[in-house]
Amino acid sequence: MTNIRKTHPLMKIMNNSFIDLPAPSNISSWWNFGSLLGACLVIQIITGLFLAMHYTADTTTAFSSVTHICRDVNQGWIIRYLHANGASMFFLCLFLHVGRGMYYGSFTLTETWNIGIILLFTVMATAFMGYVLPWGQMSFWGATVITNLLSAIPYMGTDLVEWIWGGFSVDKATLTRFFAFHFILPFVILALVMVHLLFLHETGSNNPLGIPSESDKIPFHPYYTIKDLLGLMFLLITLMILVLFSPDLLGDPDNYMPANPLSTPPHIKPEWYFLFAYAILRSIPNKLGGVLALVMSILILAIIPMLQTAKQRSMTFRPLSQIMFWILTADLLILTWIGGQPVEHPFVTIGQVASILYFSLILIIMPTVSLFENKMLKW
């Protein structure tokens, strides 16, 4: 008799996706991040659901309701900190996942890559709106500054900003709609993840050598299920250490002050995972130019497949490209650091140099180096 998991319409889909899926025999731990991101999403949806049971999306009570969750709700503090730090782990895994894709040439699977970029934008939008909900000083001013950027759009900018605000400033209407969007978007992300996996399973995974692996596949279960469980264990241990020992390490102290439209914090800055983009935004003196650079800093990922000049897919055997890749990584770390610094000398100059280097590396330097490596293959 055939196993039910191979015949039942629903279980058959699960089986072909997570059990009998033929996977390359040599994928390394860098391929763990997909499952870790799935785990992060599940953690965020579950903790978020429990937070939403006690949260009130109203300017007068939002801050108090978050305090109430931490003080009065059973295990409320751990749910709140799991959700806040879970977002940090989510973005850490996202950046490593995208970096893996760039290093090993996974962007040649263009459909999967493009859905991934849409996912990245959606997750960033969700995280931004979630940061506004506690209605602390940084929540309010972050919302004001970031939504205000849309006013740089010619002709319709101001109308667009007021439409998003639901009034003439960030107020009750803004908070209510942000909560509504923050609640619904994770389910949109869930749907996009399914599309992401659908496209991935059309072609099969890439591998560290960047070569076809049809001739040497192994079943996903038990080999990669156990490997993913090991990665998940590391993720959960890291998350729990963060939550239980220093839950506010990655947060901003200003957000423990209730939102006050009459008092601007000395340094308005987003959470750490947006700092690199924020630094690029600030490095351009022109408002519209800054907004375009901000959007392009992520959207540039979409043109990476077109900039592929190398004859080898992966960077495994391309030492010069490897050096450029790690310079790009260092550059992003510098931008992250600069995004959290005040707008003064020498940080402004460092930010401008790092921003120019970021775009130059992706658009000019890395494709040129790849061409040079193609020549080296003939020597």
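Each Cβ is built from the backbone N, Cα and C atoms, and glycine gets one as well.
H182 (heme b b562 binding site) falls within a helix when secondary structure is assigned with DSSP. The Cβ neighbour count for H182 (heme b b562 binding site), using a 10 Å radius and every protein chain shown, is 21. Residues annotated as heme b b562 binding site in Swiss-Prot: H83, H182.
Listed in sequence order, the residues of the same chain lying 6 or more apart from H196 (heme b b566 binding site) and placing their CB within less than 8 Å of its CB are T112, I115, G116, L119. Marked as heme b b566 binding site by Swiss-Prot: H97, H196.
Feature annotation from Swiss-Prot assigns ubiquinone binding site to H201; the stated evidence is similarity to another entry. Within 10 Å of the C-beta of H201 (ubiquinone binding site) we count 14 further C-beta atoms, all protein chains included.
Natural variation at this site is recorded by Swiss-Prot as T2 to A, annotated: In strain: Isolate RMR 24. Proximity of T2 (variant position) to non-local residues of its own chain (separation of 6 or more, Cβ distance below 8 Å) is seen for none.
Around V42 (variant position), a 10 Å sphere centred on its CB holds 13 further CB atoms from the protein chains shown. Under its natural variant entries, Swiss-Prot includes V42 to A with the note: In strain: Isolate Jorg 37.
Under natural variants, Swiss-Prot gives I78 to V with this note: In strain: Isolate Jorg 64. Look at I78 (variant position): DSSP puts it in a helix.
DSSP classifies T158 (variant position) as helix under the three-state reduction. One natural variant named in Swiss-Prot is T158 to N, and its note says In strain: Isolate YLE357.
Counted within 10 Å of its Cβ, the other Cβ atoms near F183 (variant position) come to 19, all protein chains included. Under its natural variant entries, Swiss-Prot includes F183 to Y with the note: In strain: Isolate Jorg 33.
Record note (Swiss-Prot) on the natural variant L185 to M: In strain: Isolate RMR 24. Around L185 (variant position), the same-chain residues six or more apart in sequence whose CB sits under 8 Å from its CB are T122, A125, T126, M129, listed in sequence order.
Long-range Cβ contacts of P186 (variant position) within its own chain (separation 6+, distance under 8 Å): L41, Q44, I45, G48, T126. Swiss-Prot gives this note for the natural variant P186 to T: In strain: Isolate YLE74.
Around the Cβ of V195 (variant position), 14 further Cβ atoms fall within 10 Å across all displayed protein chains. A helical conformation is recorded for V195 (variant position) in the three-state DSSP classification. Quoted from Swiss-Prot, the note on natural variant V195 to I is: In strain: Isolate RMR 44.
Under the heading of natural variants, Swiss-Prot lists F234 to L and annotates it as follows: In strain: Isolate Jorg 64. Taken residue by residue with DSSP, F234 (variant position) is part of a helix. Cβ contacts within 10 Å of F234 (variant position), excluding its own Cβ and spanning all protein chains shown: 12.
Within 10 Å of the C-beta of G251 (variant position) there are 20 other C-beta atoms, taking all protein chains into account. Look at G251 (variant position): DSSP puts it in coil. Here Swiss-Prot notes a natural variant, G251 to D, with the remark: In strain: Isolate Jorg 64.
Quoted from Swiss-Prot, the note on natural variant T316 to A is: In strain: Isolate Jorg 37. Annotation note: T316 (variant position) sits in a coil segment as assigned by DSSP. Residue environment of T316 (variant position) contains 17 other Cβ atoms, counted within 10 Å of its Cβ in all protein chains.
Sequence-distant contacts (6 or more apart, same chain, Cβ under 8 Å) of M324 (variant position) comprise L361, I365, M366, V369. In three-state terms derived from DSSP, M324 (variant position) belongs to a helical segment. The natural variant M324 to T is recorded by Swiss-Prot, whose note states: In strain: Isolate YLE199.
For the natural variant M324 to I, the note given by Swiss-Prot reads: In strain: Isolate 00-016A-8EBC and Isolate RMR 24.
Taking the Cα of H201 (ubiquinone binding site) as the reference point, the closest of the recorded positions H97, F234, G251, T316 is H97. Over all protein chains present, the Cβ of I78 (variant position) has 15 other Cβ atoms lying within 10 Å.
One residue stands out among the recorded positions H97, H345 for having the most other Cβ atoms within 10 Å of its Cβ: H97.
Cβ neighbours of T158 (variant position) (same chain, under 8 Å, six or more residues apart in sequence): S151. Under the DSSP three-state reduction, H345 (variant position) is assigned to coil, being neither helix nor strand.
Neighbour count (other Cβ atoms within 10 Å of the Cβ, all protein chains): 21 for H83 (heme b b562 binding site).
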